[in-house]
Amino acid sequence: MGNFIITERKKAKEERSNPQTDSMDDLLIRRLTDRNDKEAHLNELFQDNSGAIGGNIVSHDDALLNTLAILQKELKSKEQEIRRLKEVIALKNKNTERLNDELISGTIENNVLQQKLSDLKKEHSQLVARWLKKTEKETEAMNSEIDGTK
């Protein structure tokens, strides 16, 4: 019986396909792609520093530092969001696995109860048949006594 449960759990895990998890994965991929694009843009900003002259260097540097600070904050918030989404995905996967385990145990319990019901119905039929035979014999005995006294 233990092997049956393990086999059922393995089958449930293999058959598991959660569209919500797939969409979460797609969202994660899109956000990682956005992050890569922003990093590439940040690299472009640092490469274009050679053509500045005199006072423009300071204002250009300030603009780059501002942009860098903004992008770093955004990157940090996106990384936190990614971490949070990964935790949500892990929790949902755990809940899904727990639900599948409950379904499997419920199915097994249902099968056991169905077998018990079948056995009890069979036993009931046998008891009714024995009782009817006994009652028939008693009736025949009474009838023979009545016929014998007449």
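Glycine residues also receive a Cβ, built from the backbone N, Cα and C atoms like all the rest.
The noted changes are left out; the structure has the residues it started with.
Some features that Swiss-Prot has for this protein:
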MUTAGEN   ARG35 to Ala  Impairs interaction with ATG5and autophagy
MUTAGEN   ASP101 to Ala  Significantly reduces autophagic activity; when associated with A-102
MUTAGEN   GLU102 to Ala  Significantly reduces autophagic activity; when associated with A-101
MUTAGEN   ILE104 to Ala  Significantly reduces autophagic activity; when associated with A-108 and A-112
MUTAGEN   ILE108 to Ala  Significantly reduces autophagic activity; when associated with A-104 and A-112
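Taking the mutagenesis positions ILE104, ILE108 in turn, the residue surrounded by the fewest other Cβ atoms inside 10 Å of its Cβ turns out to be ILE108. The local packing around ASP101 (mutagenesis position), expressed as other Cβ atoms within 10 Å of its Cβ over all shown chains, amounts to 14.
Straight-line distance linking the Cα atoms of ILE108 (mutagenesis position) and ASP101 (mutagenesis position), rounded to a whole number, equals 11 Å.
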